[in-house]
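**Q** Following this message is one structure expressed as structure tokens.
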Amino acid sequence: MSKKLASPLSFLPLYNLLSAVGWSYLLYLVISLYPKVGQPAFFYQTKNVATLVQCGAIIEIINSFLGVVRSPLLTTVAQVSSRLLVVLGIFQLLPNTSGVQSVVYISLLLAWSITEIVRYLYYFFMLVFKNGAPKILILLRYNLFWILYPTGVASELRIIYCALNAAESQYSLLYKRILIAAMLAYIPGFPMLFLHMVAQRKKVMKSLRSSFGKKLI
């Protein structure tokens, strides 16, 4: 039974495509603007764009809650909220901390943007095209995470850690403790997500090898 294809202009494919465009723009800024202005000027010129693009992921929580997608709600909330904490809780509320003004901000944007460009384009192709995503996109989706996931998480943790003292002095001890609790949540959260991707990769690579073998016969 063939899968039901969606129109490119229907909500879910369009959301994925626009999200890919948004992250592509951020990657373009890293490549084109950062070498010209450096840090911390680059952070101040791009933090609002990064916040806006990342906040678009709130729609993923809504989609999961309504059953529009099959992603588990708790997993989606955990993934999105950790990033929202960074863009809203640090970029917007604590913009003068050392983490976001350093090269760590660049490594964060590179890890986030490349990951999301590939992910959203993968979803778009899977929804719209009969043959699904191009093989190169599948390979990128299930191999880049080896480098990009640890890089992104390490960058997030560094940015949060550098904001701890400012969180207490500018807001309250409670806010500092919230940030610490968020950091501790990465201990079970990251291995769980990473191992899930490893398991998914194993299935996908096996399927690709099987498909490639059939074409040779």
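The backbone N, Cα and C atoms fix where each Cβ goes, and this holds for glycine too.
It should be emphasised that the depicted structure is a prediction, and the values quoted were computed from it without experimental measurement.
From Swiss-Prot, here are the annotated features:
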ACT_SITE  TYR149  active site
ACT_SITE  GLU156  active site
MUTAGEN   GLN79 to Ala  Digitonin sensitive, reduces structural integrity of the protein
MUTAGEN   GLU116 to Ala  Exhibits a moderate fatty acid elongation defect
MUTAGEN   ARG119 to Ala  Exhibits a moderate fatty acid elongation defect
MUTAGEN   ARG141 to Ala  Digitonin sensitive, reduces structural integrity of the protein. Greatly inhibits the fatty acid elongation cycle. Displays a higher KM and lower Vmax values
MUTAGEN   TYR149 to Ala  No catalytic activity
**Q** Which has the fewest other Cβ atoms within 10 Å: ARG141, TYR149, the mutagenesis positions listed?
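**A** With the mutagenesis positions ARG141, TYR149, fewest surrounding Cβ atoms within 10 Å: TYR149.
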**Q** Taking only the recorded positions GLU116, ARG119, GLU156, which one has a CA atom nearest to the CA atom of ARG141 (mutagenesis position)?
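**A** For ARG141 (mutagenesis position), the closest Cα among GLU116, ARG119, GLU156 is found at ARG119.
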**Q** What residue among the recorded positions GLN79, ARG119, GLU156 has the most other CB atoms lying within 10 A of its CB?
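**A** When each Cβ's neighbours within 10 Å are tallied, GLU156 leads.
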**Q** Take the C-alpha atoms of ARG119 (mutagenesis position) and GLN79 (mutagenesis position) and report the distance between them in angstrom, rounded.
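**A** Cα to Cα, ARG119 (mutagenesis position) and GLN79 (mutagenesis position) are separated by 14 Å.
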**Q** Report, in whole Å, the straight Cα-to-Cα distance of TYR149 (mutagenesis position) from GLU116 (mutagenesis position).
**A** 11
**Q** Tell me the Cα distance separating TYR149 (mutagenesis position) from GLU156 (active site), rounded to the nearest angstrom.
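**A** Approximately 11 Å lies between the Cα of GLU156 (active site) and that of TYR149 (mutagenesis position).
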